[in-house]
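**Student:** Below is the structure I would like to discuss, written out as structure tokens.
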Amino acid sequence: MTWQSDYSRDYEVKNHMECQNRSDKYIWSPHDAYFYKGLSELIVDIDRLIYLSLEKIRKDFVFINLSTDSLSEFINRDNEWLSAVKGKQVVLIAARKSEALANYWYYNSNIRGVVYAGLSRDIRKELVYVINGRFLRKDIKKDKITDREMEIIRMTAQGMQPKSIARIENCSVKTVYTHRRNAEAKLYSKIYKLVQ
């Protein structure tokens, strides 16, 4: 996979994603120390409840934190990060604002499952459920982003104006605003705030 690295941040993201191919780096993003440490400890803590060995999990799985801090990179580069984790069992850890995007990637990619990290959720139980391969489409209770909404989110994230998006998508400006409003309702946030 080749990344076009125009900025140092792109280089950092590339290095973090390439780390995932090494067996000792199975949690992305490793630069989020609290998430990395917390999830590592949680996986060790639930060891007796999962069918696979910890070594197999470290080797075959990638756990991705879809936090609002990193959503911009995931939206703008979804083909790249999905290619980077090809062949791995990908588990998305989704906060409330990223649930609809996680569901979109689950439906449209080879994602093993989604752990919804809401405040009232039992993350241990959900993590065991996904690792053990029991997460199914019927488990998705929340909305998912549609293909058209995702295209509009990507173009908005790139700084494109609704009029330009309408031309590219061959639709009216009103339709662009409607899709954007629908996506924002599912994301519980304005798109521009998520992709800053």
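Positions of Cβ are set from backbone N, Cα and C atoms, glycine also.
So Swiss-Prot lists the following for this protein:
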DOMAIN    138-196  domain 'HTH luxR-type'
MUTAGEN   H179 to P  Slightly increases motility
**Student:** Show which residues of the chain containing H179 (mutagenesis position), separated from it by at least 6 in sequence, have their CB under 8 Å from its CB.
**Tutor:** T146, R148, E149, I152
**Student:** Taking DSSP states H, G and I as helix and E and B as strand, how many residues of the domain 'HTH luxR-type' (138-196) are helix, strand and coil?
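**Tutor:** Final tally across the stretch: 40 helix, 0 strand, 19 coil.
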